[in-house]
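Everything on this sheet refers to the single structure shown next.
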Amino acid sequence: MIKRSLASLVRVSSVMGRRYMIAAAGGERARFCPAVTNKKNHTVNTFQKRFVESSTDGQVVPQEVLNLPLEKYHEEADDYLDHLLDSLEELSEAHPDCIPDVELSHGVMTLEIPAFGTYVINKQPPNKQIWLASPLSGPNRFDLLNGEWVSLRNGTKLTDILTEEVEKAISKSQ
C-alpha cells in the first residue's frame, strides 16, 4: 500500500536512453531531473525542493518567511541570539543559583537551569530558522515573521516561551 502510494508520486522514465525522474507533489508542476542509482541499485531523485509552501499543520507559510534572504536571516538571528545572551547573562548575575551557565558559540546557545535541565537554542541556516530544545516545552522551530521569531505550528513566539520558562525557574528558586 505504502509502496503503491509512493509510486504514484514519483515514477522513473527512460527518455532517449537516459534515466530521469518525474517529481511532482502537492499540486506543483512535474519536473524532469536526472535520476541516479545508489549502491543498492535503487533509483534516487537528485532534485530537492528547498522550501515547502505549507507548515506541518497544513497552514500556508507566509511569503515573508519563504522569501527571507539568507544574509538577512543571519543578521537577524545573530542579533537575536546576542541580545538574548546579554539578557540571560544579566539574569544569571542576579540569580546565579537559578541560571548558573549561559554560553553562545557559533550560533548555538546553551542555557543551564538546574531546576529543569539544559536548553539549546540554535540557528538552522538551511531552513532559515532558530530551533529550541526545551526540557519543559520540548522542541520547536521558529521563523522570522514580522520581525519576531514565531512558531508556524502554533503561533507562539520564542521570546514568550523563554520568558515564561525562565520566570518559572526564578520563582521556583525563591
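Quick reminder: no glycine exception, Cβ is built from N, Cα and C everywhere.
Unsubstituted: the structure retains its original residues.
Tyr73 (mutagenesis position) falls within a helix when secondary structure is assigned with DSSP. Taking a C-beta cut-off of under 8 Å and a sequence gap of six or more, Tyr73 (mutagenesis position) has these contacts in its own chain: Pro125, Lys128, Leu144. Tyr73 to Ala appears in Swiss-Prot as a mutagenesis experiment; the accompanying note says: Removes the iron-dependence for oligomerization and interaction with components of the core iron-sulfur cluster (ISC) assembly complex.
Record note (Swiss-Prot), mutagenesis Asp79 to Ala: Nearly abolishes ferroxidase activity, slows down oligomerization, impairs resistance to iron-catalyzed oxidative stress, no effect on Fe(2+) delivery and cell growth; when associated with A-82. The unchanged residue is displayed. The number of other CB atoms found within 10 A of the CB of Asp79 (mutagenesis position), across every protein chain shown, is 10. According to DSSP, Asp79 (mutagenesis position) is assigned to a helical segment.
Around Glu93 (mutagenesis position), no same-chain residue six or more apart in sequence has its CB under 8 Å from its CB. Quoted from Swiss-Prot for the published mutagenesis Glu93 to Ala: Impairs oligomerization and iron mineralization.
For the mutagenesis result Glu103 to Ala, the note given in Swiss-Prot is Impairs resistance to iron-catalyzed oxidative stress, no effect on Fe(2+) delivery and cell growth; when associated with A-93 and A-97. Note: Glu103 (mutagenesis position) has non-local neighbours Met109, Thr110, i.e. same-chain residues 6+ apart with C-beta under 8 A of its own C-beta. Annotation note: Glu103 (mutagenesis position) sits in a strand segment as assigned by DSSP.
Gln129 (mutagenesis position) falls within a strand when secondary structure is assigned with DSSP. Cβ contacts within 10 Å of Gln129 (mutagenesis position), excluding its own Cβ and spanning all protein chains shown: 22. According to Swiss-Prot, the mutagenesis experiment Gln129 to Ala carries the following note: Impairs cell growth and lowers aconitase activity.
Within 10 Å of the C-beta of Ile130 (mutagenesis position) there are 24 other C-beta atoms, taking all protein chains into account. Annotation of the mutagenesis experiment Ile130 to Ala in Swiss-Prot: Impairs cell growth and lowers aconitase activity.
As a published mutagenesis entry, Trp131 to Ala appears in Swiss-Prot alongside the note: Impairs cell growth, lowers aconitase activity and strongly decreases interaction with ISU1. The Cβ of Trp131 (mutagenesis position) lies under 8 Å from the Cβ of Val120, Ile121, Asn122, Lys123, Gln124, Pro139, Asn140, Arg141, Phe142, each of which sits 6+ residues away along the same chain.
Listed in Swiss-Prot as a mutagenesis experiment, Trp131 to Phe is described as follows: Lowers aconitase activity and no effexct on interaction with ISU1.
Asp79 (mutagenesis position) and Gln129 (mutagenesis position) are 14 Å apart (CA-CA, integer value).
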